[in-house]
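Okay, so here's the structure we're looking at.
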Amino acid sequence: MKAANASSAEAYRVLSRAFRFDNEDQKLWWHSTAPMFAKMLETANYTTPCQYQYLITYKECVIPSLGCYPTNSAPRWLSILTRYGTPFELSLNCSNSIVRYTFEPINQHTGTDKDPFNTHAIWESLQHLLPLEKSIDLEWFRHFKHDLTLNSEESAFLAHNDRLVGGTIRTQNKLALDLKDGRFALKTYIYPALKAVVTGKTIHELVFGSVRRLAVREPRILPPLNMLEEYIRSRGSKSTASPRLVSCDLTSPAKSRIKIYLLEQMVSLEAMEDLWTLGGRRRDASTLEGLSLVRELWDLIQLSPGLKSYPAPYLPLGVIPDERLPLMANFTLHQNDPVPEPQVYFTTFGMNDMAVADALTTFFERRGWSEMARTYETTLKSYYPHADHDKLNYLHAYISFSYRDRTPYLSVYLQSFETGDWAVANLSESKVKCQDAACQPTSLPPDLSKTGVYYSGLH
């Protein structure tokens with residue numbers, strides 16, 4: 001039987017025949033990512049009109065904001081979104097079969113004197129998306145953007161004092177779209193690492209200070225904020241967990257949710273249990289039911305335990321990862337609940353992808369998600385049909401898990417670059433000259449020609 005191939009997805013094939021692109025970079029982005037995107041929508045049983053709508057929106061409103069097409073031979077902006085510095089990632093909520101994607105907007109000024117740390121490109125992307133979704137509200141976005149990202153003067157100062165930045169995360173903001181019922185919900189993710197450098201404040205001080213200022217207008221978020229901060233402080237100065245970023249829904253303040261993300265360097269079941277229960281502060285029946293499923297996932301996935309940290313440099317495209325990364329968790333500050341709601345992340349990047357897929361399939365079967373269990377591995381293979389699947393270890397970046405209203409929610413975050421027939425289509429041999437973005441790198445990739453280490457699908 002012929003193996004499934006994402007490039008055979010009908011919506012991708014039809015639109016590829018119809019589309020014209022403004023430049024070669026946008027064409028390459030489409031053929032690199034759209035096969036997987038189209039296949040994911042198709043397998044998740046989106047209606048045909050919705051498949052076309054979401055793919056057209058992606059082509060018209062998002063691809064122009066992805067910058068030059070990444071290669072190892074040309075400088076580019078390196079995004080924190082993936083270990084390869086690529087600015088786009090698809091994910092799937094397996095519980096509800098909801099497709100999502102995240103991207104870091106990049107434009108022609110990114111990395112130049114006009115915007116050395118990519119502070120402003122996000123506004124251009126928002127202008128493209130605002131007319132398409134009436135529910136978008138930027139009030140909370142403006143608040144966090146002002147408090148947690150660089151202004152023009154701060155950007156100029158750091159650009160002239162680059163030694164202060166060093167290996168600090170340079171990504172400051174990302175956008176994400178949840179695709180449902182022909183519409184999309186827009187979210188933002190804000191990284192205040194550069195703001196911490198220029199202000200001399202810690203990320204903890206910046207994030208919690210900003211949310212507290214917002215609580216003056218929205219006091220209902222104060223109780224869960226206080227509980228979360230008390231938990232973090234109770235772990236002491238030698239804690240292996242620390243705030244990393246904040247996110248919120250770009251909808252009306254009455255409906256929006258704030259999430260504070262913690263990086264947990266200690267990879268262990270005990271550390272994950274501590275995050276899940278907020279050090280024992282959450283002990284209700286629903287929390288304990290969810291905890292049993294966290295333990296089940298831990299046993300199935302088999303993360304490598306120990307103290308982990310993010311390696312400083314990004315991985316050059318094509319290099320097989322040989323690393324294990326820290327855990328992550330976020331805590332939602334609901335306006336009608338004094339207790340923060342946890343979501344934990346199993347960092348599976350660098351693990352054998354077929355073993356991860358087998359673990360997930362078992363979990364799906366136990367939950368009664370029979371269709372997801374039946375199709376998950378086959379669909380995963382279709383995204384990279386020409387790869388040696390038994391050797392892949394870069395597809396699953398994260399697996400997230402939360403539990404609310406006695407219902408489990410699990411999502412997978414997947415490598416979304418050079419998918420489908422890319423490896424055999426010779427598109428990667430095109431001579432790419434970045435036309436729309438300066439794409440200045442945080443560092444230039446090393447010469448890979450001497451390593452001899454590549455994997456099918458990335459070049």
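These residue numbers are counts, starting from 1, taken along the chain as shown.
Keep in mind that glycine also has a Cβ here, set from the backbone N, Cα and C atoms.
Original residues throughout; no substitutions modelled.
Listed features, source Swiss-Prot:
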BINDING   ILE80, LEU81, GLU89, TYR191, ARG244  L-tryptophan binding site
MUTAGEN   GLU89 to Ala  Abolishes tryptophan dimethylallyltransferase activity
MUTAGEN   ARG100 to Asp or Gln  Nearly abolishes tryptophan dimethylallyltransferase activity
BINDING   ARG100, LYS187, TYR189, ARG257, LYS259, TYR261, GLN343, TYR345, TYR409, TYR413  dimethylallyl diphosphate binding site
MUTAGEN   LYS174 to Gln  Impairs tryptophan dimethylallyltransferase activity
MUTAGEN   LYS174 to Glu  Nearly abolishess tryptophan dimethylallyltransferase activity
MUTAGEN   LYS187 to Glu  Nearly abolishes tryptophan dimethylallyltransferase activity
MUTAGEN   LYS259 to Glu  Nearly abolishes tryptophan dimethylallyltransferase activity
VARIANT   SER443 to Ala  In strain: B5233 / ATCC 13073
Count of other CB atoms lying within 10 Å of the CB belonging to LEU81 (L-tryptophan binding site): 21
Integer Å distance between the CA atoms belonging to TYR189 (dimethylallyl diphosphate binding site) and LYS174 (mutagenesis position): 5
By Cα-Cα distance, the member of recorded positions GLU89, ARG100, LYS187, TYR191, ARG244 nearest TYR409 (dimethylallyl diphosphate binding site): ARG100
Greatest inter-residue Cα distance in Å for the L-tryptophan-binding set ILE80, LEU81, GLU89, TYR191, ARG244: 19
Around the Cβ of ARG100 (mutagenesis position), the count of other Cβ atoms that are within 10 Å: 20
Site of maximum Cβ density within 10 Å, from mutagenesis positions LYS174, LYS187, LYS259: LYS174
Separation of alpha carbons, TYR189 (dimethylallyl diphosphate binding site) and LYS259 (mutagenesis position) (Å): 9
TYR191 (L-tryptophan binding site): secondary structure state under DSSP, collapsed to three categories: coil
Fewest other C-beta atoms within 10 angstroms, as judged across TYR191, ARG244, TYR409, which are the binding-site residues: TYR409
Nearest of the recorded positions (ARG100, LYS187, TYR189) to ILE80 (L-tryptophan binding site), judged by Cα-Cα distance: TYR189
Distance, ARG244 (L-tryptophan binding site) to LYS187 (mutagenesis position) (CA atoms, angstrom): 17
Distance [Cα-Cα, Å, rounded] between LEU81 (L-tryptophan binding site) and GLN343 (dimethylallyl diphosphate binding site): 18
For LYS259 (mutagenesis position), the three-state class that DSSP assigns: strand
Neighbour count (Cβ, 10 Å) for GLU89 (mutagenesis position): 23
By Cα-Cα distance, the member of binding-site residues TYR189, TYR191, ARG244, GLN343 nearest GLU89 (mutagenesis position): TYR189
For TYR409 (dimethylallyl diphosphate binding site), the three-state class that DSSP assigns: strand
